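These notes concern the structure reproduced below.
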Amino acid sequence: MDKHLLVKRTLGCVCAATLMGAALATHHDSLNTVKAEEKTVQVQKGLPSIDSLHYLSENSKKEFKEELSKAGQESQKVKEILAKAQQADKQAQELAKMKIPEKIPMKPLHGSLYGGYFRTWHDKTSDPTEKDKVNSMGELPKEVDLAFIFHDWTKDYSLFWKELATKHVPKLNKQGTRVIRTIPWRFLAGGDNSGIAEDTSKYPNTPEGNKALAKAIVDEYVYKYNLDGLDVDVEHDSIPKVDKKEDTAGVERSIQVFEEIGKLIGPKGVDKSRLFIMDSTYMADKNPLIERGAPYINLLLVQVYGSQGEKGGWEPVSNRPEKTMEERWQGYSKYIRPEQYMIGFSFYEENAQEGNLWYDINSRKDEDKANGINTDITGTRAERYARWQPKTGGVKGGIFSYAIDRDGVAHQPKKYAKQKEFKDATDNIFHSDYSVSKALKTVMLKDKSYDLIDEKDFPDKALREAVMAQVGTRKGDLERFNGTLRLDNPAIQSLEGLNKFKKLAQLDLIGLSRITKLDRSVLPANMKPGKDTLETVLETYKKDNKEEPATIPPVSLKVSGLTGLKELDLSGFDRETLAGLDAATLTSLEKVDISGNKLDLAPGTENRQIFDTMLSTISNHVGSNEQTVKFDKQKPTGHYPDTYGKTSLRLPVANEKVDLQSQLLFGTVTNQGTLINSEADYKAYQNHKIAGRSFVDSNYHYNNFKVSYENYTVKVTDSTLGTTTDKTLATDKEETYKVDFFSPADKTKAVHTAKVIVGDEKTMMVNLAEGATVIGGSADPVNARKVFDGQLGSETDNISLGWDSKQSIIFKLKEDGLIKHWRFFNDSARNPETTNKPIQEASLQIFNIKDYNLDNLLENPNKFDDEKYWITVDTYSAQGERATAFSNTLNNITSKYWRVVFDTKGDRYSSPVVPELQILGYPLPNADTIMKTVTTAKELSQQKDKFSQKMLDELKIKEMALETSLNSKIFDVTAINANAGVLKDCIEKRQLLKK
């Protein structure tokens, strides 16, 4: 149980030899001198050593040795401790030799179940010296189906265990209450405070060791006191640890041991009469044991104490509650059935403080300061839990309470919650009559959802048995079940009652040869999609405590082998598909009505193929006419296409504007794949006939069918990666565009991408600065890296470059390339409402590799954060403008090492905020070498006195060929490399001639 109040006792291991010495093991007439932690202690004759006490457990021996260690030289205290140990050993002997009564056979468990965790240290037999303990576990009433032994503080030699085994268990079993032992998760793993699992020599982490540990756990915690099962508490406070650190290997081992326990007891165990239970605070996706452990458990108990347990936690980003009760169940429903699922609340623990105050039961009334009792459940969270049922799957198994020995005690009032020293009347110990538990059990017993399914629900016995086997035994299961129901017993003669299903996901009717008619009188209520009418009884974050009703999808219907079926009526269900109808096996069909749906029956569709098969069967039996076959008044639903046919658009340069959406994004498709691009297409579709009759409703107009693209957005990117969201494109300049369309539902993933070419096509540039390495500069290095992450980021991202108005970044590009353009964005590009000052001046520079050593730069780049080491290739000045971005052309630069300087011209708090910097061009291996080849060619062409005019003309032609390919609209690396190679060869020949 997730209880902050409980502090688990950790016992240190103290070596017996250093504590007591060998002298304590002997019995001399005179006083013995004993060494305990290097201190001399005198002990009277006749007192035994701790290790000589044969019945005490090793854990209890450790405790007594620790007490002796602390006692030091206080002879009287040592004597008292040893006497206490001797008495403990006698009690342990009594426990070891007690006779366990014969087990009383128990009836099968049926919901609605009520469980309660009884704290052993509050049983009056736990420690007779504590006179304030007035409750006994054996007094739990018959309304408690599951009594959990929540053990802490009670010694393993306490006579409570004898009382439990010889009196409590037989008495509780006789009234129908099962008694379950709870152990922490870590007991299955070894490591810190892991009980018998600490003995790694006896229980090593091996397959055989895990089997042995599982058996020892069941023997110790179930069979030893003749209990009815085992409960493993899976939560963060009980996670396996080694040296106080969470142990991943221990978690994995605990799963294996859990499985081994499940092979001994529980639904898959050798002994199925003993229950195997898991309780947890985790959501399913955070519970490491649930996936592999679920098949082995009878029940799952989930602790949902307090307001957040009921309502979930509010998530401000998504603006909705998370970890709600329904979400918690949905997660676990993948692994267990609803009748296995129980939810829990907590009674008020005495002296509980902030962090352990749940307010699940009623508080003490202000005027009732002397009385700490309040047994009224009206309006409590506990009562709401008793009434709550999952919206899907079926009815829950029941509820449980923690600290049931506090049943009836009022909760401490909220106004005292933070007064740590305050002691309220509710902190007193009271004898309980379990009025609250009884009342909560009564609430569940009155819940009609738990009524058993009977012949009134399903008159056909074979059908009833099939439903109860697959769905559940309770009436409330019928309206909640959202799985698959397969009916394949040929003995089924009637399907009456299936209309009680409201959320069925799939209905399989297979080989039911005695069924002659299928229509809405027997088919599930959700043959037609609808809204969930089940309302929550829980408190929610909504002001009116009402949730928006969820949509219930239509049931998927599979019909095959109904050879006796004569009449099939699926009219008026708003269904879009006939898939699932094995029409060829419906060999006796005489009448079919599929009118009033949303079916596309166009030629070539799956719907049409199925319908034609049924039509043929009916024609062969009774003939096809308007009385035997109805298929009219269809209103097919229009859907957005998955893909769009038009992926490119070529336009001439002209002084015009083009609507991109109307040119590139259009069309509506049925779920059968029939594409309709225009109203003319729709009219032709609407006029299509089957046997002289139209299937599309004549009053179903195109505007009702077509989908709307009105709220779709567009992102238009030009060849320099400049973007706009304007759906209208001007064609007044030669350019190539990438056009992305986005749906209102998802603004991040394009539903369609197309290329638009105005004039001659251009190759799209690449941002060569994306992923660049920041190697120096004055800017904050963490935020400087964000400048090159390829995205503007969100409005809340911190991308300030530092505590000064002027900041620099030195960076290296990832790959060689030919740089033709650059762009940077002001903060207003990502946040129009920003108060950050825009960049007023900027300079873009490349490293002066001609005059300075690159290796020195790389060894200590911050020393090179000076203008003299850099060559400025472009500058920017705002001149009073507040632009969101600046971009400009560059002239075929090939440097990989760059420096950029941004200046807001403000005070030291007006730091530059630059979401993104782009260095634009084309990847080109050996770009620097290629450009040097061009430079060399230009230099040689000036040496007219050394070469003939013919040679100079040839050199010029090859130089121009390379420059043309470098500046071509279509950037062709192959052509560039070929021209560079030719020019290089030409240069080398001229240089040889020169020599």
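Note: Cβ is positioned from N, Cα and C throughout, glycine not excepted.
Keep in mind the model is a prediction, meaning the values are calculated, not measured.
As given in Swiss-Prot:
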ACT_SITE  GLU235  active site, proton donor
BINDING   HIS151, TRP153, ARG186, ASP237, GLN303, TYR305, GLU349, GLU350, ASN356, TYR402  glycoprotein binding site
BINDING   LYS786, ASP789, GLN791, PRO915, GLU916  Ca(2+) binding site
DOMAIN    112-432  domain 'GH18'
MUTAGEN   ARG119 to Ala  In loop 1 mutant; abolished endoglucosidase activity; when associated with 130-A--A-133
MUTAGEN   TRP153 to Ala  In loop 2 mutant; strongly decreased endoglucosidase activity
MUTAGEN   ASP233 to Cys  Retains some endoglucosidase activity, has a strong ability to mediate transglycosylation. Able to efficiently transfer predefined N-glycans from corresponding glycan oxazolines to the Fc-deglycosylated intact IgGs without product hydrolysis
MUTAGEN   ASP233 to Met  Abolished endoglucosidase activity, while gaining a strong ability to mediate transglycosylation. Able to efficiently transfer predefined N-glycans from corresponding glycan oxazolines to the Fc-deglycosylated intact IgGs without product hydrolysis
MUTAGEN   ASP233 to Phe, His, Lys, Arg, Leu, Pro, Trp or Tyr  Abolished endoglucosidase activity
MUTAGEN   ASP233 to Ala, Gln, Glu, Gly, Asn or Ser  Abolished endoglucosidase activity, while promoting transglycosylation. Able to efficiently transfer predefined N-glycans from corresponding glycan oxazolines to the Fc-deglycosylated intact IgGs without product hydrolysis
MUTAGEN   GLU235 to Gln  Abolished endoglucosidase activity. Abolished endoglucosidase activity and ability to bind immunoglobulin-G (IgG); when associated with A-803 or A-833
MUTAGEN   TRP803 to Ala  Abolished endoglucosidase activity and ability to bind immunoglobulin-G (IgG); when associated with Q-235
MUTAGEN   GLU833 to Ala  Abolished endoglucosidase activity and ability to bind immunoglobulin-G (IgG); when associated with Q-235
Spatially, and counting Cα to Cα, which of the binding-site residues is closest to ARG119 (mutagenesis position)? Options: GLN303, GLU349, GLN791, PRO915.
GLU349
Max CA-CA distance, Å, over listed glycoprotein-binding residues HIS151, TRP153, ARG186, ASP237, GLN303, TYR305, GLU349, GLU350, ASN356, TYR402:
27
Here's one to test understanding: among the recorded positions ASP233, GLU235, ASP789, GLN791, TRP803, whose C-alpha is closest in space to the C-alpha of ASN356 (glycoprotein binding site)?
GLU235
In sequence order, which same-chain residues at least six apart have a C-beta under 8 angstroms from LYS786 (Ca(2+) binding site)?
GLY793, ASP797, ILE799, PRO915
Starting from the Ca(2+) site formed by LYS786, ASP789, GLN791, PRO915, GLU916, give every other residue of that chain whose CB sits within 8 Å of the mean position of their CB atoms, in sequence order.
VAL787, PHE788, GLY790, LEU792, GLY793, ASP797, ILE799
Between TRP153 (mutagenesis position) and GLU235 (mutagenesis position), how far is it from one CA atom to the other, in Å?
20
Can you tell me how far the Cα of TRP803 (mutagenesis position) sits from the Cα of ASP233 (mutagenesis position), in Å?
52
For the domain 'GH18' (112-432), what is the mean per-residue pLDDT, to the nearest integer?
94
Tell me which of the binding-site residues GLN303, ASN356, GLN791 sits in the most Cβ-dense spot, judged by other Cβ atoms within 10 Å.
GLN303
Write down the Cα-Cα distance for ASP233 (mutagenesis position) and HIS151 (glycoprotein binding site), rounded and given in Å.
12
Which residues of the same chain, at least 6 positions away in sequence, have a Cβ lying under 8 Å from the Cβ of ARG186 (glycoprotein binding site)?
ASP192, ASN193, SER194, ALA197, SER238, ILE239, PRO240, LYS241, GLY250, SER254
Judged by the number of other CB atoms within 10 angstroms, which among GLU349, GLU833 is the least packed of the recorded positions?
GLU833
Using C-alpha positions only, work out which of the binding-site residues GLN303, GLU349, ASP789, GLN791 is nearest to ASP233 (mutagenesis position).
GLN303
If I take the alpha carbons of GLN791 (Ca(2+) binding site) and GLU833 (mutagenesis position), what is the distance between them in whole Å?
19
Assigned conformation of ARG186 (glycoprotein binding site) - DSSP reduced to three states:
helix
Per 10 Å Cβ neighbour count, which of the mutagenesis positions TRP153, TRP803 ranks highest?
TRP153
Given the binding-site residues GLN303, GLU349, ASP789, GLU916, which one's Cα is the least distant from that of GLU235 (mutagenesis position)?
GLN303
